[in-house]
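Novice: Not my notes, these are from Swiss-Prot:
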type: MUTAGEN; residues: Lys10 to Ala; note: Complete loss of DNA-binding
type: MUTAGEN; residues: Lys39 to Ala; note: Loss of DNA-binding
type: VARIANT; residues: Gln16 to His; note: In strain: Isolate Uganda
type: VARIANT; residues: Ala87 to Met; note: In strain: Isolate Uganda
type: VARIANT; residues: Thr106 to Lys; note: In strain: Isolate Uganda
Amino acid sequence: MPSNMKQFCKISVWLQQHDPDLLEIINNLCMLGNLSAAKYKHGVTFIYPKQAKIRDEIKKHAYSNDPSQAIKTLESLILPFYIPTPAEFTGEIGSYTGVKLEVEKTEANKVILKNGEAVLVPAADFKPFPDRRLAVWIMESGSMPLEGPPYKRKKEGGGNDPPVPKHISPYTPRTRIAIEVEKAFDDCMRQNWCSVNNPYLAKSVSLLSFLSLNHPTEFIKVLPLIDFDPLVTFYLLLEPYKTHGDDFLIPETILFGPTGWNGTDLYQSAMLEFKKFFTQITRQTFMDIADSATKEVDVPICYSDPETVHSYTNHVRTEILHHNAVNKVTTPNLVVQAYNELEQTNTIRHYGPIFPESTINALRFWKKLWQDEQRFVIHGLHRTLMDQPTYETSEFAEIVRNLRFSRPGNNYINELNITSPAMYGDKHTTGDIAPNDRFAMLVAFINSTDFLYTAIPEEKVGGNETQTSSLTDLVPTRLHSFLNHNLSKLKILNRAQQTVRNILSNDCLNQLKHYVKHTGKNEILKLLQE
């Protein structure tokens with residue numbers, strides 16, 4: 001069996017494999033905690049001194065009558081930031097000593113500092129667990145500065161504090177768009193609660209408009225999955241923090257490249273256009289889309305009769321929550337069975353096909369259950385954020401951290417935290433019974449529109465509002481209550497309308513905007529003159 005780790009949950013584990021003597025010194029100086037990402041808001045980076053001379057000096061001072069010099073040198077090797085690549089070695093960055101690091105030059109795989117003239121390269125064999133913001137660099141020559149100008153560490157939770165660290169690896173076109181939107185959202189929330197423009201709304205509408213105009217089959221595939229909360233829609237469609245697998249809902253070739261979306265803004269009145277997408281659910285045509293097996297056109301019921309889909313979903317709710325044994329073992333298994341039926345047969349209680357073939361094919365292997373639990377969790381976190389009397393960046397940071405590190409979409413079944421039977425255990429084999437609050441969240445999930453989710457047209461929502469059920473209420477809440485709860489978010493977002501008067505249709509203007517973005521102003525002028 002191999003004796004060395006290939007991925008690391010801690011920097012100390014990597015040190016144990018490479019330099020146990022240095023690890024022992026760090027431990028003896030009570031500095032192991034300084035290498036933990038949990039200690040810092042923005043992760044941690046360790047600079048390992050390759051030069052034996054520096055390590056010998058650390059050892060000599062550590063075991064002397066005054067180990068302060070060894071402590072200071074070790075502190076200079078610890079950066080309270082997650083810096084995985086040279087591209088992130090920018091801005092106000094310093095070591096644990098508080099000394100600012102001045103970068104002289106960055107190359108593809110190397111950073112050269114001015115002060116100390118240290119030459120740093122990323123440790124090729126250090127790969128952290130996906131949810132750990134840890135990095136290790138090798139100092140090949142020079143030294144880290146012990147004195148110099150201080151760097152200005154941003155205040156935790158302060159007004160200028162970014163919602164999440166900007167350093168993330170890998171830095172893909174998807175993550176670039178997400179980080180830009182997150183920064184814009186944090187800025188506008190602190191200014192006016194995004195009452196003028198909501199960045200998540202703008203980008204979600206733009207992406208859907210692009211698909212509708214340029215890739216109608218992709219548009220039909222994703223339309224049943226859009227959410228009344230544009231923040232949820234944005235992350236489910238873009239999947240910006242997924243780093244493993246190629247089962248993206250929307251392929252890379254459609255999103256990026258010479259003819260891709262590339263994050264272009266394509267909207268005139270964001271709120272009105274967003275609501276319009278929900279009215280389109282019952283107005284799609286499938287004359288040119290046939291089932292790959294039968295070659296017959298079979299209109300998915302999520303489009304032809306969404307109300308009946310939700311009626312059947314309510315039957316499933318009732319069966320699960322009125323089951324003879326509502327408990328932490330039986331109930332999650334019944335949830336999984338319902339999702340297995342949907343994934344494998346595209347039916348709910350043998351009624352179907354629920355989704356277009358392309359949609360259900362994209363949701364297999366636990367992805368549909370993962371998506372719906374994601375909706376439920378993010379809805380809850382977002383509601384908490386919006387219910388606060390004053391906006392707190394830290395509340396928004398919690399949402400983004402959850403998406404980045406707990407639910408990136410790398411392993412759907414392992415990222416299930418509420419609905420997976422494995423979280424509750426089997427009392428006959430493990431005796432592991434989950435806390436009551438987790439089970440209460442499962443019941444709330446079943447009692448929400450997020451359970452077996454399909455989008456429903458806004459005009460189909462009606463009825464008198466009733467009191468929302470509590471987390472432990474086993475009686476399914478009526479359908480209109482679920483939907484009115486999410487639709488209430490649209491009342492807030494109505495303030496985010498941006499209307500531009502024009503004599504061209506929205507579709508025409510959106511096509512022109514995308515053309516200008518990727519071909520240049522002169523070309524569009526030539527086109528208009530023809």
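Keep in mind that glycine also has a Cβ here, set from the backbone N, Cα and C atoms.
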Novice: Compare the C-alpha of Ala87 (variant position) with the C-alpha of each of the recorded positions Lys10, Gln16, Thr106, and give the closest one.
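Specialist: Nearest candidate: Thr106.
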Novice: Which number gives the other C-beta atoms within 10 angstroms of the C-beta of Lys10 (mutagenesis position), all protein chains shown included?
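Specialist: The answer is 17.
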Novice: Whole-number Å distance between the CA of Lys10 (mutagenesis position) and the CA of Thr106 (variant position)?
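Specialist: One finds 27 Å between the Cα atoms of these residues.
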Novice: Including all protein chains shown, what's the count of other C-beta atoms within 10 A of the C-beta of Gln16 (variant position)?
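Specialist: Here the count is 16.
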Novice: Within 10 Å of each Cβ, count the other Cβ atoms, then let me know which of the variant positions Ala87, Thr106 comes out lowest.
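Specialist: Result for the variant positions Ala87, Thr106: minimum number of other Cβ atoms within 10 Å at Ala87.
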Novice: Can you tell me the CA-to-CA distance separating Gln16 (variant position) and Thr106 (variant position), as a whole number of Å?
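Specialist: Just about 29 Å between their Cα atoms.
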Novice: For Thr106 (variant position), name the DSSP secondary structure in the helix/strand/coil scheme.
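Specialist: Note: Thr106 (variant position) is in a strand by DSSP.
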